[in-house]
Every structure is written in C-alpha cells, then in structure tokens.
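Visitor: OK, Swiss-Prot features for this one:
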BINDING   Gly18, Gly19, Gly20, Phe21, Gly22, Arg54, Val82, Asp285  6-hydroxy-FAD binding site
MUTAGEN   His174 to Arg  Impairs the NADH oxidoreductase activity. Impairs mitochondria to nucleus translocation. Confers protection to doxorubicin-induced cytotoxicity
MUTAGEN   Cys187 to Thr  Decreases the NADH oxidoreductase activity. Has not effect on mitochondria to nucleus translocation
Amino acid sequence: MGSQVSVDTGAVHVVIVGGGFGGIAAASQLQALNVPFMLVDMKDSFHHNVAALRASVESGFAKKTFISYSATFKDNFRQGKVIGIDLKNRMVLLQGGEALPFSHLILATGSTGPFPGKFNEVSCQQAAIQAYEDMVKQIQRSQFIVVVGGGSAGVEMAAEIKTEYPEKEVTLIHSRVPLADKELLPCVRQEVKEILLRKGVQLLLSERVSNLEELPRNEYREYIKVETDKGTEVATNMVIVCNGIKINSSAYRSAFESRLASNGALKVNEFLQVEGYSNIYAIGDCADTKEPKMAYHAGLHANVAVANIVNSMKQRPLKAYKPGALTFLLSMGRNDGVGQISGFYVGRLMVRLAKSRDLLISTSWKTMRQSPP
C-alpha cells in the first residue's frame with residue numbers, strides 16, 4: 001500500500017479520532033497514500049504506553065515514550081477534545097466550537113486506565129514526561145510498595161520495580177488466582193507467577209483490596225494500611241493501581257448509542273465498519289472484536305480500515321478482518337518475559353529479544369518517521 005491513490009480524492013477527507021497505536025498507523029498509511037486526512041487527539045504527542053511502566057521506574061526513559069504528532073503529520077494534526085459526532089452533517093465536533101468535516105471517519109479512541117499504565121490527560125509533552133519522572137522519585141523513596149491488580153499491567157509493573165530496585169519489598173494483590181490475561185495459555189500464566197516469585201514479589205491472590213478508595217495513589221507516604229476482603233493487612237509506603245481499564249467512549253457515545261456493546265465498544269462488521277455505517281470504522285480498543293485489547297491488534301485493524309477506505313474509493317471488494325491465533329508478549333523487566341506467538345508458548349530469550357529490552361519503542365518512532373532522543 002505504499003503507492004499513492006490514483007482516484008480523485010477531492011471528495012474524500014478522513015478524520016481519525018484518537019492518536020494511539022491504531023490512530024497513528026492509520027494516519028501514517030493515509031499520509032503515504034496521499035489521501036486527505038485529519039488526526040485529532042487531546043494530547044500533543046503520541047504516547048507509547050507499552051513502555052509506560054518502565055518509564056515510571058527508570059529516570060530519563062519517559063522522553064523516549066512521547067512522540068510529537070505535529071512533527072510527523074504537520075497540518076494534518078489537530079490537538080483538541082472531541083465532544084461529539086454530528087452524523088447528519090458528517091462533522092466531528094471539538095470542545096471550543098470547531099467542527100471537522102469528514103467523508104470517512106476512523107474511531108480509534110482507545111481505552112483509559114490508571115496512571116502510570118495510561119496517560120490520558122490534556123497535556124503538553126513536557127508535562128507528561130515530568131509526570132513520569134515524578135513517579136520515579138516516589139518509587140525510589142518507597143521501601144514497601146503494593147501493586148493492586150494482577151492482569152498484564154500489574155504483573156509487568158511488579159516485575160519492573162523488582163528488576164530496577166531488587167531491594168524493595170513489592171506485594172501484588174489480585175482478586176483471582178491465575179495472573180495476567182485470561183486469553184493466555186495456562187503455561188504462560190503459570191510462568192508469569194514463577195517469574196514474579198523468583199524476583200521476590202509477594203503474592204496475595206484471591207483477595208480484593210477493600211479500602212482502595214481511601215488510599216493515596218502513586219505517592220510516597222510514611223505509612224499506608226492496605227486492607228483486603230479476607231482480613232489481610234499490608235503496611236506499605238506506596239500504592240500503585242493497575243486495574244480498571246475502560247473503553248474511551250465519550251467522543252461517540254451519544255451518536256452511536258444503539259451500536260454500543262455493554263463495555264462501550266462499538267459493534268462492527270467483518271470489515272470493521274460500525275454497524276449500519278459504510279463510511280465509519282472503529283479500530284483498536286474501541287472496536288468490539290473478540291480478542292484482547294492490544295497495540296498489535298490496533299495496528300492490524302488500521303491496515304484493514306485504510307485498505308477498505310481506499311477500496312471503497314476504487315469500487316473494489318472490501319477486506320475482512322480475521323482475528324488470528326493470539327500473539328501476546330509479557331515483558332517482566334528488561335531481562336525477562338514470557339508469552340505466546342500465534343498461540344504457541346515462547347520463553348524468556350525470545351520475549352527478551354522481541355520486546356523486553358526496548359519495549360517496541362523503536363517501532364513507534366519508525367511509524368512516526370522520527371529519530372528517538
């Protein structure tokens with residue numbers, strides 16, 4: 001798809017809402033094809049949040065995880081918050097009154113969750129980087145740290161802390177017994193547990209934090225008491241929450257109320273078109289596809305959405321998206337990891353080479369056609 005589109009693009013203007021992994025992949029492809037587009041995001045920089053947890057333990061790392069949109073997309077980027085979509089007039093409505101017309105719309109709004117795993121604030125690049133540098137200082141001050149939530153973010157967070165600061169006491173509290181994501185092979189989930197135990201992480205499984213709302217988050221305190229529903233009490237200096245990921249649906253919720261899945265994702269057909277709309281696509285976390293929410297999948301969705309916009313312009317058949325066997329790599333600190341590729345177990349060496357060392361940062365800088373600092 002590297003050559004430019006030869007049909008008349010005068011009537012075509014694609015608006016992409018959300019500049020996460022799916023959004024920048026779609027924007028880069030449209031730019032290469034010379035298809036008119038506008039990318040909208042409330043931040044001024046792409047956040048490579050796959051590496052967010054390392055940025056919260058290693059000073060100087062965060063600057064590699066934020067990449068300027070305007071340096072890549074120039075006038076095809078608009079910083080702003082989308083507050084609604086006018087389907088009748090084909091307009092994306094921004095806070096402040098601006099309206100962006102579209103012939104085709106790609107919704108790539110992603111998901112939100114607690115800092116440091118996600119950073120979803122209206123912010124400039126410098127302030128975002130500083131938020132992670134401040135987090136590093138809080139972790140460095142704390143001898144005892146509790147991580148709440150044993151999904152992939154929680155286990156990676158605990159592993160990153162123990163890799164960078166092996167002398168710290170880290171306790172991971174998880175409401176279930178198996179760790180990481182339920183779609184993973186049982187042997188992968190077991191290896192996650194063994195890696196954490198080898199690193200010296202204390203595991204409190206099948207327990208739920210009962211006083212979470214009262215606890216300070218991401219800040220050093222001389223004494224914090226964490227209580228669980230089983231009556232366990234843990235004394236700590238710092239609490240990091242790594243659960244509660246939600247789909248970012250506020251931009252489109254009112255326009256597509258009848259097209260929403262129970263979690264707020266958009267119901268799509270096999271071509272990733274929002275049900276009932278041939279010119280509107282949903283990709284990444286906000287698409288209701290039967291697969292885990294991952295950056296890798298968002299990129300695959302972007303390929304299909306862009307191909308289908310081009311195919312529709314050329315009156316060609318549309319391309320269907322077919323989820324494959326699961327590829328999922330868990331980085332457990334820079335020297336360790338485990339996962340599966342196309343449904344098959346892969347161990348430490350492969351994951352370390354493929355992901356753990358640089359957490360795929362170079363891939364995002366390449367997509368954005370910029371050089372890392």
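Think of each number as a place in line: the chain as shown, counted from 1.
Backbone N, Cα and C define each Cβ position, glycine as well.
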Visitor: Would you mind pulling the DSSP three-state label for Gly22 (6-hydroxy-FAD binding site)?
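Guide: Gly22 (6-hydroxy-FAD binding site) sits in a helix per DSSP.
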Visitor: Provide the number of Cβ atoms within 10 Å of the Cβ of Val82 (6-hydroxy-FAD binding site), excluding the reference atom itself.
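Guide: Its Cβ shell of radius 10 Å holds 23 other Cβ atoms.
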Visitor: Compile a sequence-ordered list of residues in the same chain as Cys187 (mutagenesis position), six or more apart from it, whose Cβ lies below 8 A from its Cβ; state 'none' when nothing qualifies.
Guide: Tyr345
Visitor: Please report the Cα separation of Gly19 (6-hydroxy-FAD binding site) and His174 (mutagenesis position) in Å, rounded to an integer.
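Guide: If we compare the Cα positions of Gly19 (6-hydroxy-FAD binding site) and His174 (mutagenesis position), the gap is 31 Å.
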Visitor: Check each residue in the chain of His174 (mutagenesis position) that is at least six apart in sequence and keep those whose C-beta is under 8 Å from its C-beta; list them in sequence order.
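Guide: Residues satisfying the criterion: Gly149, Gly150, Gly154, Leu203, Leu204, Leu205, Ser206, Glu207.
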Visitor: Quick check: in three-state DSSP terms, what is Cys187 (mutagenesis position)?
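Guide: In three-state terms, Cys187 (mutagenesis position) counts as helix.
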Visitor: According to DSSP, collapsed to three classes, what secondary structure does His174 (mutagenesis position) have?
Guide: strand
Visitor: Measure between the Cα atoms of every pair in Gly18, Gly19, Gly20, Phe21, Gly22, Arg54, Val82, Asp285, the residues the record assigns to 6-hydroxy-FAD, and report the largest value in Å, rounded to a whole number.
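Guide: Output for 6-hydroxy-FAD binders Gly18, Gly19, Gly20, Phe21, Gly22, Arg54, Val82, Asp285: max Cα distance 30 Å.
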Visitor: Which residues in the same chain, at least 6 apart in sequence, have a Cβ under 8 Å from the Cβ of Asp285 (6-hydroxy-FAD binding site)?
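Guide: The answer is Gly20, Thr109, Gly110, Ser111, Ile247, Asn248, Ala265, Lys293, Ala298.
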